[in-house]
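Copied over from Swiss-Prot, here are the features:
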MUTAGEN   ASP82 to Gly  In Nov(r); Allows cells to grow in about 1000 times higher novobiocin concentrations; when associated with T-122 and H-137
MUTAGEN   SER122 to Thr  In Nov(r); Allows cells to grow in about 1000 times higher novobiocin concentrations; when associated with G-82 and H-137
MUTAGEN   ARG137 to His  In Nov(r); Allows cells to grow in about 1000 times higher novobiocin concentrations; when associated with G-82 and T-122
DOMAIN    423-537  domain 'Toprim'
BINDING   GLU429, ASP502  Mg(2+) 1 binding site
BINDING   ASP502, ASP504  Mg(2+) 2 binding site
Amino acid sequence: MSQDNEYGAGQIQVLEGLEAVRKRPAMYIGSTDSRGLHHLVYEVVDNSIDEALAGHCDAIEVALHEDGSVSVTDNGRGIPVDTHEQYDRPALEVIMTVLHAGGKFDNKSYQVSGGLHGVGVSVVNALSSELEVEVKRDGAVWTHRFEVGEPQVEEFERVRDLEPGEDTGTTIRFWPDDGIFETTEFDFKTLENRLRELAFLNSGVEISLSDERTDESSTFLFEGGIREFVEYLNETKTALHDDVIYYDDESEGIEVEIAMQATDELQGSIHAFANNINTREGGTHLTGFKTALTRVVNDYANSHDMLDDLDGDNLRGEDVREGLTAVISVKHPDPQFEGQTKTKLGNSEVRGIVESVTHQQLGTFFEENPDTATAIISKAVEAARARKAAKQAEELTRRKSALESTSLPGKLADCQSRDPSESELFIVEGDSAGGSAKQGRDRKFQAILPLKGKILNVEKHRLDRILENDEIRALITAIGGGVGDEFDIEKARYQRLILMTDADVDGAHIRTLLLTLLYRHMRPLIEAGYVYAAQPPLYRVRYRGNTYDAMDEAERDRIIEEECNGNPTQVQRFKGLGEMNPDQLWDTTMNPENRVLKRITVEDAAAADRMFNILMGDAVGPRKQFIKDHANDAEWVDI
């Protein structure tokens with residue numbers, strides 16, 4: 001797309017060597033599981049996005065190949081191929097083999113650059129068994145190849161001249177090293193979600209993904225940028241005003257973009273990004289937005305006498321944000337990331353900039369669009385009234401529990417340990433399974449809470465109504481950290497919550513209802529990795545005095561074939577947890593030595609919000625469509 005040659009070997013700065021990467025890969029890409037594997041693709045794509053941010057690229061193609069490799073192609077300026085003075089090697093080779101070598105550290109070649117770990121393609125090279133690069137620049141096509149990070153020097157060559165009108169650009173194709181990664185199989189959906197997000201955040205850049213293994217493909221191009229992102233997130237919701245509110249500004253080299261739309265939902269959905277990174281832990285940009293939003297809404301509401309119902313109180317932030325979908329995107333030349341997972345923006349100056357932009361532009365928008373302002377404020381007033389009712393309900397609950405002999409729910413069989421780090425709570429479907437679990441557990445560190453039937457669907461109710469539900473109240477009390485905005489993970493009584501439901505449709509529904517409650521009202525538990533789903537076996541196979549458990553039909557068939565010579569003594573199918581006696585339940589599902597647990601994680605909060613809304617919200621159409629689209633992906637079928 002661009003022939004701009006400001007970006008050459010002279011702009012490539014080198015900060016440190018590559019030796020440690022293969023020894024400690026997790027330090028550089030976070031982990032060596034599926035998340036780390038996909039991070040490799042994001043590192044390469046981030047380079048192409050940086051070219052786009054600098055105005056030199058508007059098309060990026062990602063392809064998953066049948067041989068397990070992945071390639072990323074862009075139409076940017078092409079990685080420099082001229083000789084690097086310090087190393088006396090081609091700049092391309094330096095970028096690929098030296099950690100932190102790149103044109104992103106002097107703010108001249110790139111004003112803004114993404115990439116959470118910022119480790120660049122050299123780490124991708126170090127963690128690949130093989131990597132190939134094709135560069136189109138300086139009037140020619142160049143290729144180079146690397147094996148386990150080592151340059152195959154004789155393979156750096158100028159292949160041919162560029163054709164007249166042919167685009168410049170870079171293609172990187174790599175094969176992840178299966179000696180390092182737990183899995184080397186890329187997941188189309190995981191990549192699709194991230195690439196869609198990047199296309200929303202970088203309007204006008206076309207990003208395509210194709211999968212040779214399945215012939216699946218997707219192309220994303222959003223001229224409306226984060227405006228369209230908000231529309232996408234609200235697809236299954238009812239908006240309170242037609243147009244998405246959008247404003248942007250630049251101050252001190254920091255770009256701010258904000259889009260929002262209020263809906264009639266009870267859950268808000270606010271997503272903040274810094275340099276294209278999903279800042280899941282929030283940060284100064286989010287704080288600035290929330291503070292200014294609450295102030296602007298209260299200023300407008302007070303000046304138009306709209307808060308008479310609240311007995312002189314102002315609206316709180318949580319009232320204003322109820323049902324609000326918003327995307328905040330800042331681009332910063334020198335972002336500082338903090339927090340446990342380095343996904344919290346720490347630059348203090350950003351708060352003031354976002355506050356002032358929001359105060360000024362949203363205030364003006366409200367004055368010019370009184371109908372929209374009224375719709376948003378009426379919803380917030382309704383939320384404030386419900387919050388006050390919920391407070392009364394909570395106080396009532398607290399008073400009630402203080403009168404009871406113990407503040408813990410009667411049906412909780414607690415564990416002896418008082419150390420949350422070694423304690424686990426099994427949340428069990430049904431009293432009969434609860435009885436078996438209580439008898440089969442190790443009471444030193446395992447607590448059991450049986451739940452009767454299906455709990456309330458919290459997606460459709462406010463907190464005051466939720467707190468009226470006995471089963472939910474018992475669960476909140478047992479976990480111990482409170483609920484909603486006041487939830488405090490430090491006060492949680494267990495660091496493992498294990499959802500134990502039957503392996504049928506009802507069990508899956510109950511598990512989804514529980515996850516909705518935990519995600520919406522105790523989300524830190526999921527973010528800290530405290531929530532698990534038990535995986536009880538579906539089948540038990542006996543043969544000549546030996547017992548084998550199978551999680552699914554495929555495993556059952558393999559056991560029958562390989563362990564029982566095709567002729568088992570007995571095959572038992574567990575229809576429900578209640579069918580297992582205490583010993584079987586301990587043996588298959590509760591014993592830490594041999595049980596299988598599935599940790600519940602949230603990779604992408606925007607996708608999770610949308611998913612809970614589709615599955616548990618009011619709109620039937622999107623749910624039907626989702627079931628239709630994913631019927632073939634189901635992991636089990638209940639007959």
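The backbone N, Cα and C atoms fix where each Cβ goes, glycine too.
In this structure the noted substitutions are not present, so the sites keep their original residues.
Overlay of Swiss-Prot annotations on the structure.
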| residue | record | Cβ within 10 Å |
| --- | --- | --- |
| ASP82 | mutagenesis position | 15 |
| SER122 | mutagenesis position | 24 |
| ARG137 | mutagenesis position | 24 |
| GLU429 | Mg(2+) 1 binding site | 25 |
| ASP502 | Mg(2+) 1 binding site | 21 |
| ASP504 | Mg(2+) 2 binding site | 15 |
Spatial neighbour of GLU429 (Mg(2+) 1 binding site) that is closest, considering only the recorded positions ASP82, SER122, ARG137, ASP504 and their CA atoms: ASP504
Minimum Cα separation from ASP504 (Mg(2+) 2 binding site), reported as the residue among mutagenesis positions ASP82, SER122, ARG137 that achieves it: SER122
SER122 (mutagenesis position) in three-state DSSP notation: helix
Where ASP82 (mutagenesis position) sits in the secondary structure, as DSSP reduces it to three classes: coil
Cα distance (Å, whole number) from SER122 (mutagenesis position) to ARG137 (mutagenesis position): 20
Three-state secondary structure, which DSSP defines for GLU429 (Mg(2+) 1 binding site): strand
